[in-house]
Amino acid sequence: MELPIAPIGRIIKDAGAERVSDDARITLAKILEEMGRDIASEAIKLARHAGRKTIKAEDIELAVRRFKK
């Protein structure tokens, strides 16, 4: 796991939780990492399709929209 756990706990608390277990933080971190990899992979495909090597914010945004469907 690469994402730090403390910020994950803050995200959950910002959503309204009073307390957050370590298991919950670790589980959300794993899920977010997997989602991040999937979104990045789709963004890479979009950039390559556009003839670019550089991933732009718009590639990420479009990739996220595709996953929301």
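Easy rule for this one: first residue shown is 1, then count along the chain.
Glycine is no exception: its Cβ is also placed from the backbone N, Cα and C atoms.
The noted changes are left out; the structure has the residues it started with.
Among the mutagenesis results in Swiss-Prot, R10 to S has the note: Loss of formation of nucleosome-like structures with DNA. The residue drawn here is the original one. Listed in Swiss-Prot is the mutagenesis experiment K13 to E, Q or T, annotated as follows: Loss of formation of nucleosome-like structures with DNA. Looking at Swiss-Prot, the entry for mutagenesis of R19 to I, Q or S says: Loss of formation of nucleosome-like structures with DNA. For the mutagenesis result R52 to K, the note given in Swiss-Prot is No effect on formation of nucleosome-like structures with DNA.
Features as recorded by Swiss-Prot, highlighted on the structure.
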residue: R10; record: mutagenesis position; DSSP (3 states): helix
residue: R19; record: mutagenesis position; DSSP (3 states): coil
residue: R52; record: mutagenesis position; DSSP (3 states): coil
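For the pair K13 (mutagenesis position) and R19 (mutagenesis position), the Cα-Cα distance reads 7 Å. For the pair formed by R52 (mutagenesis position) and R19 (mutagenesis position), distance between Cα atoms is given as 44 Å, rounded to the nearest Å. Taking the Cβ of R52 (mutagenesis position) as centre and 10 Å as the limit, one finds 12 other Cβ atoms among all the protein chains shown. For R19 (mutagenesis position) paired with R10 (mutagenesis position), the C-alpha to C-alpha distance reads 10 Å. Summary for the mutagenesis positions K13, R19: the Cβ-based neighbour count within 10 Å is maximal at K13.
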